[in-house]
Amino acid sequence: MLKKEYLKNPYLVLFAMIILAYVFSVLCRFYWIWWASEFNEYFFNNQLMIISNDGYAFAEGARDMIAGFHQPNDLSYYGSSLSTLTYWLYKITPFSFESIILYMSTFLSSLVVIPIILLANEYKRPLMGFVAALLASVANSYYNRTMSGYYDTDMLVIVLPMFILFFMVRMILKKDFFSLIALPLFIGIYLWWYPSSYTLNVALIGLFLIYTLIFHRKEKIFYIAVILSSLTLSNIAWFYQSAIIVILFALFALEQKRLNFMIIGILGSATLIFLILSGGVDPILYQLKFYIFRNDESANLTQGFMYFNVNQTIQEVENVDFSEFMRRISGSEIVFLFSLFGFVWLLRKHKSMIMALPILVLGFLALKGGLRFTIYSVPVMALGFGFLLSEFKAILVKKYSQLTSNVCIVFATILTLAPVFIHIYNYKAPTVFSQNEASLLNQLKNIANREDYVVTWWDYGYPVRYYSDVKTLVDGGKHLGKDNFFPSFALSKDEQAAANMARLSVEYTEKSFYAPQNDILKSDILQAMMKDYNQSNVDLFLASLSKPDFKIDTPKTRDIYLYMPARMSLIFSTVASFSFINLDTGVLDKPFTFSTAYPLDVKNGEIYLSNGVVLSDDFRSFKIGDNVVSVNSIVEINSIKQGEYKITPIDDKAQFYIFYLKDSAIPYAQFILMDKTMFNSAYVQMFFLGNYDKNLFDLVINSRDAKVFKLKI
């Protein structure tokens, strides 16, 4: 009897659904923990390392907050939202720092089930919410960006807008004071957590205003909700925002009759004018330029040089095909189609769900802006599928028993989740760095000072700063080609040029932090160098850096290290592109070749490589299509650490070299095809061959995974 009473209590049923969905989401994310724990190379400091490159930026910020300080201009994320939350969790919980950053996403991202279930409950459809929560919490795109070890702001980047959507729908349906104050609260939290959400928040508030004008134009509480929400978009300090919002909320709650539509109109107009004057549209324009129109601001800033745009090389902002798009959102194409149909049906039944359109549309921008956006559509489409399944059950109940209907729904849910389970099983993401790489960088921390710089590619900027506690020129947050030009140049040009550019770029970068806002150092460091060295032709200036008699007039203020990891060989052609571009035209008109490969097959005296090259078994030539190309030399590398290699000359007039790596830390880089330009690059000569000028560099860390050189000039 007591059991039946519990089952009849809607709040207990709702609570049980939330707990079950949350536990389900967490357990699914623990699969990666179980799998990764089998590999010792994924551990550092007795804990699994994280799998998110950007996560190291927030980890560095949290580490510095725990220490209580950081170096000026070190690009630390000190005080950022995720770093701050991590700091407080470290202070109030008994867990280690490494454990906190590993598991935060596991537990926080699973909170998405709460607003989904609560939202469906507003429509008196608990089954819709429960099924949607199960699907949304582990759908491919959402799982990939919130799995265990994915330490990033993505862990709440969908949770918070779903709470905003829930309170908007609740406001429409109930018109209650709780929703009125909760709505701006969650918008404010979302903006603090993820400042790039500004555009989405504007879209949500704008649509809410339009909805109000169409369906509730005579109800004052909706206009007050728009005003309070809009105030969170302002650039004033949060405590001023909070004070104004609380005062206006209290005035409305206590003096509704005196706040007539004229006063509300004046308040609304004043709020709008204030937002425009405070630069409220600037964040929207930036997001559109970078992700949709793919513009690189560096060309505008420099008014001269046209650099390579880094967002063209990031997988997250590449366009995706429609099948992949559907799978990422709903786990499979068929579930996506059912979800889309269900969402349209849901809109027809409950017009307030139109408030979900900005979130859904942002996810659909993945077709143009890249796969990273698909995560936004996941919960909205899941609600559509949940609604469809709840309607299907209603039809079944009319024809069959309750038991039969429940069995059918359970079976359909399992079938829906099956592709997602397969994806979770197959998606075995490695940690950002291996244990050896992390240990090497931790060793560098004991060699370098906090004010010293490490010159390396931007992919490694955040981890290098976290493990070595140094400064870097670039990192995952620098998306302008003008920043990445310098490390690209230092790694892909000859040693002399690399040494000179490393010193110049670091010293000029430091000077730029203290330059006036209108100084050329703020807009383009390369142009500032040319100005100081009385050079007007960029090609001549860059060529002069290769000359031994080039004199650096800039005073040396700190030590500089070059970090050259083995893994960079997989992307070195991309790395080099940033400095081989024609700075006058923005066109990559200086062709070069650097291509890693592994053997696929051997037949008829030929070795078929993974990059499409067919290599003769005597290594004297290779074929690309029908073209046969001679090889200059074969370089057999027996030990990268010891610098043991053998060069076999073949044709001194040929332009290409074949590297055969017998000692490789990268499993998919057994062969490297490169031309003379790349062969003479600092990365190839110093890392693979161990050839470096002792007057320019000292080798301070040496392994087959990575080498670190200290600049002596």
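Along the chain as shown, residues are numbered 1 onward.
Including glycine, each Cβ sits where the backbone N, Cα and C put it.
Mapped onto three states, the DSSP output places Asp54 (mutagenesis position) in coil. The Cβ neighbour count for Asp54 (mutagenesis position), using a 10 Å radius over every protein chain in view, is 20. What Swiss-Prot lists as Mn(2+) binding site is Asp54, Asp152, Glu316, and the listing cites similarity to another entry.
Within the same chain, residues at least six positions away from Ser52 (mutagenesis position) with a Cβ under 8 Å of its Cβ are Gly149, Tyr150, Tyr151, Asp152, Val432. Under its mutagenesis entries, Swiss-Prot includes Ser52 to Glu or Asp with the note: Strongly reduced catalytic activity.
Here the residue is the original one, but Swiss-Prot notes a mutagenesis experiment at this spot, Asn53 to Ala: Reduced catalytic activity. Using a 10 Å radius centred on the Cβ of Asn53 (mutagenesis position) and all shown protein chains, the other Cβ atoms total 18.
Quoted from Swiss-Prot, the note attached to the mutagenesis of Asp54 to Ala states: Strongly reduced catalytic activity.
Within the same chain, the residues at least 6 positions away from Met568 (mutagenesis position) whose Cβ sits under 8 Å from its Cβ are Trp457, Asp459, Tyr460, Leu491, Val575, Tyr683, listed in sequence order. Look at Met568 (mutagenesis position): DSSP puts it in a helix. Under the heading of mutagenesis, Swiss-Prot lists Met568 to Ala and annotates it as follows: No effect on catalytic activity.
Sequence-distant neighbours of Ser569 (mutagenesis position) (same chain, six or more apart, CB under 8 Å from its CB) are Thr596, Ile666, Ala669, Ile672, listed in sequence order. Among the mutagenesis results in Swiss-Prot, Ser569 to Ala has the note: No effect on catalytic activity. The residue drawn here is the original one.
Within the same chain, residues at least 6 positions away in sequence whose Cβ sits under 8 Å from that of Leu570 (mutagenesis position) are Thr596, Ile666, Tyr668, Ala669. Among the mutagenesis results in Swiss-Prot, Leu570 to Ala has the note: No effect on catalytic activity. The residue drawn here is the original one.
The mutagenesis experiment Ile571 to Ala is recorded by Swiss-Prot, whose note states: Strong reduction in catalytic activity. Listed in sequence order, Trp457, Asp459 are the same-chain residues six or more apart from Ile571 (mutagenesis position) with CB atoms under 8 A from its CB.
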Row Asp152 (Mn(2+) binding site), column other C-beta within 10 angstroms, all chains, value 21
Where Asp152 (Mn(2+) binding site) sits in the secondary structure, as DSSP reduces it to three classes: coil
